[in-house]
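Undergrad: I have a structure here, written as structure tokens, and I will follow up with some questions on it.
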Amino acid sequence: MAALRMLWMGLVLLGLLGFPQTPAQGHDTVQPNFQQDKFLGRWYSAGLASNSSWFREKKAVLYMCKTVVAPSTEGGLNLTSTFLRKNQCETKIMVLQPAGAPGHYTYSSPHSGSIHSVSVVEANYDEYALLFSRGTKGPGQDFRMATLYSRTQTLKDELKEKFTTFSKAQGLTEEDIVFLPQPDKCIQE
């Protein structure tokens with residue numbers, strides 16, 4: 001009887017405190033047997049999805065960018081992205097620090113100071129990679145972003161479908177998803 005009472009009290013406490021939520025679909029999962037050396041090189045950000053209000057406001061003016069992934073001295077990754085912004089080519093460098101399993105990284109935003117978890121969830125290395133990032137922007141403001149990297153600037157319909165399904169599995173909606181158009185400069189070979 002005492003064991004049953006303890007079980008009941010435990011269930012009540014979980015209900016009061018908020019039962020731990022399971023991720024929408026493996027936020028922290030990574031590509032099995034992730035091979036960082038095969039992930040290196042040139043990628044194009046062909047699709048993005050995010051619950052960020054900034055993203056929702058700006059997604060109509062975003063373009064595909066070129067990202068070169070190189071190893072960092074700390075065992076992580078340096079991502080150098082070139083993109084079109086206000087009719088100018090700009091470059092941004094992100095440093096991803098290794099965090100746990102191969103394919104899982106953290107990124108510290110110099111702008112907001114927030115820390116984001118970044119996972120390479122799926123990659124075939126020669127064609128595409130699906131990444132998922134999450135973090136917080138402030139109290140009660142969770143941030144989620146799915147990214148579709150492509151080795152080419154042209155996407156197959158199957159990849160668009162795969163990315164849409166992947167994004168929705170992360171709790172993002174159809175209006176959170178955008179496939180980025182190619183700009184007329186900044187990402188040429």
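The backbone N, Cα and C atoms fix where each Cβ goes, glycine too.
What you see is the original sequence, not a version with the noted changes.
Pulled these features from Swiss-Prot for this protein:
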- Ser45 to Ala: Reduces enzyme activity by about half. Reduces enzyme activity tenfold; when associated with A-67 and A-81 (MUTAGEN)
- Cys65 to Ala: Loss of enzyme activity. No effect on ligand binding (MUTAGEN)
- Cys65: active site, nucleophile (ACT_SITE)
- Thr67 to Ala: Reduces enzyme activity by about half. Reduces enzyme activity tenfold; when associated with A-45 and A-81 (MUTAGEN)
- Ser81 to Ala: Slightly reduced enzyme activity. half. Reduces enzyme activity tenfold; when associated with A-45 and A-67 (MUTAGEN)
Undergrad: Once the chains shown are all counted, how many other Cβ atoms turn up within 10 Å of the Cβ of Thr67 (mutagenesis position)?
TA: 19
Undergrad: Does anything in the same chain, at least 6 positions from Ser81 (mutagenesis position), have a Cβ under 8 Å from its Cβ, and if so what?
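TA: Sequence-distant Cβ neighbours: Ser45, Cys65, Lys66, Thr67, Thr91, Lys92, Ile93, Met94.
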Undergrad: Would you count the other CB atoms within 10 A of the CB of Cys65 (mutagenesis position), including those on all shown protein chains?
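TA: The Cβ of Cys65 (mutagenesis position) has 23 Cβ neighbours within 10 Å.
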